[in-house]
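The Mg(2+) 1 binding site feature in Swiss-Prot is assigned to ASP144, GLY145; the stated evidence is experimental evidence. Per Swiss-Prot, Mg(2+) 2 binding site is recorded for ASP144, ASP418, ASP516, and the stated evidence type is experimental evidence. Taken from Swiss-Prot, the feature domain 'PPM-type phosphatase' covers 109-525. Among the mutagenesis experiments that Swiss-Prot reports, ASN120 to Ala is described with the note: Decreases protein serine/threonine phosphatase activity. In Swiss-Prot, a mutagenesis experiment is listed as ASP125 to Ala, annotated with the note Abolishes protein serine/threonine phosphatase activity. Abolishes binding to Mg(2+). Quoted from Swiss-Prot, the note on mutagenesis experiment ASP418 to Ala is: Abolishes protein serine/threonine phosphatase activity. Abolishes binding to Mg(2+). Among the mutagenesis experiments that Swiss-Prot reports, ASP516 to Ala is described with the note: Abolishes protein serine/threonine phosphatase activity. Does not affect binding to Mg(2+).
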Amino acid sequence: MPAPTQLFFPLVRNCELSRIYGTACYCHHKHLCCSPPYIPQNRLRYTPHPAYATFCRPRENWWQYTQGRRYASTPQKFYLTPPQVNSILKANEYSFKVPEFDGKNVSSILGFDSNQLPANAPIEDRRSAATCLQTRGMLLGVFDGHAGCACSQAVSERLFYYIAVSLLPHETLLEIENAVESGRALLPILQWHKHPNDYFSKEASKLYFNSLRTYWQELIDLNTGESADIDVKEALINAFKRLDNDISLEAQVGDPNSFLNYLVLRVAFSGATACVAHVDGVDLHVANTGDSRAMLGVQEEDGSWSAVTLSNDHNAQNERELERLKLEHPKNEAKSVVKQDRLLGLLMPFRAFGDVKFKWSIDLQKRVIESGPDQLNDNEYTKFIPPNYHTPPYLTAEPEVTYHRLRPQDKFLVLATDGLWETMHRQDVVRIVGEYLTGMHHQQPIAVGGYKVTLGQMHGLLTERRAKMSSVFEDQNAATHLIRHAVGNNEFGAVDHERLSKMLSLPEELARMYRDDITIIVVQFNSHVVGAYQNQEQ
């Protein structure tokens, strides 16, 4: 759980960094800060408003300034040993294998690997995985927080329950409600698959349960009791939208408990994107809000790997998103609703949970802030109204849902936050995972592209290949192996231990200038079961 200053006072920390290093920091709190000149602006979630220019103003001679000073926190010739590197990379890895019955796995999923590599302190990414116990299928998701980790934490805990409830038939919802009324034990809805370090908020569990119960009560009232097939796409959309609505409502109503009152406000004023997969037999649905991605790994007949994108980024690079925003607001806002590729010139993702500063009316924002705790009322960011803020809401948590029917050649699915996709091309991601899972990486010829390679350099590449092969065997987790490549790859696509060591040795105030938090889930499909489904249909 982050300290209050980590959510509501990011500018203070950023300004200190800018004074120390002579330039504005590259802060993946993704808040009102700007980047050093050498970092692309399109990698920031937030850009500065002129009112904050004095907080984040880079020096004109920033590079000479940094070269003229040395700090103890800057690594010079210190390198982590391979065991130390492995210890860092494997600290958050988790693997789950679907259990067999009578010696057989009847699920379309063999299992999954997940891992996280933080750059923020604390990490703002979250991950979740659970088996639906009252319906069929498994849920897996990654959540990328900004302006702190409060919103991503809440969404990672709550969203799967909202999805599971949305998928339940009317009679099961009635059974659960009757159990609550009579004080009987509830039917378990989800079986979680979590790393021991993954956090659950015990303090907010009652608040979260009451909101969820209100949701299923409304579903009971809306349903006439007639048996009908549940539309998974509609259930996913309803769950996303309802959770975001509850996050907003809880912040508006507040709580008598001062801790919970502050918590719900932190959740609402921070934000999070989400990319969730629901796998039921050969039916794969991906619900995406924001700029995390889902990528399908397909093995072609010749053994090569192809990447099939199952999600779309909701940002300025998506023409349909730009058109949607313009249609949702008056024509006189066409030039202001998206400026410098950001929502109102500030926010990079066009869809997200929380971020009520882009959803609430100005009057509502002022009322909540004035009646809220002092930490909220005294903060400059929370009181700041985005420019050209005329017709809210400008932001939505409604997901875009993609459906794919699994085939035997569909071998795995990669869910990852943008920290991975900023460093690696989707085709490289699929190839590396595919080669890892099949053990075929060492059979491929070395590709040097257009480089002129000397005999000595070729010897170095062969040495690196041997090291790369050994890293495959030491990585028992596909997500860990992918992170190793994302952070340590050189220009030839091989893991460079020196580079990997340098990147992992960076102090936290510098790490954010070079990379984002990375969270990955690799889901491996059971080709035999998928093929059996296909044969039954034929």
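Every residue number used here counts from 1 along the chain in the order it is shown.
Here the Cβ of each residue, glycine as well, is placed from N, Cα and C on the backbone.
Original residues only.
Geometry remark: ASN120 (mutagenesis position) versus ASP516 (mutagenesis position), CA distance 7 Å. A 10 Å cutoff on Cβ-Cβ distances gives ASP125 (mutagenesis position) a total of 29 other Cβ atoms nearby, all chains included. For GLY145 (Mg(2+) 1 binding site), the nearest neighbour among the mutagenesis positions ASP125, ASP418, ASP516, judged by Cα separation, is ASP125. The DSSP secondary structure for GLY145 (Mg(2+) 1 binding site) is strand. Each residue contributes its Cα atom, and for ASP144 (Mg(2+) 1 binding site) and ASP125 (mutagenesis position) those atoms are 5 Å apart.
Cβ neighbours within 10 Å of ASN120 (mutagenesis position), excluding its own Cβ and spanning all shown chains: 22.
In this structure the alpha carbons, written CA, of ASP516 (mutagenesis position) and ASP418 (mutagenesis position) are 8 Å apart.
Around the Cβ of ASP418 (mutagenesis position), a 10 Å sphere holds 27 further Cβ atoms from the protein chains shown. ASP144 (Mg(2+) 1 binding site) is surrounded by 30 other CB atoms, counting those within 10 A of its CB over all protein chains shown.
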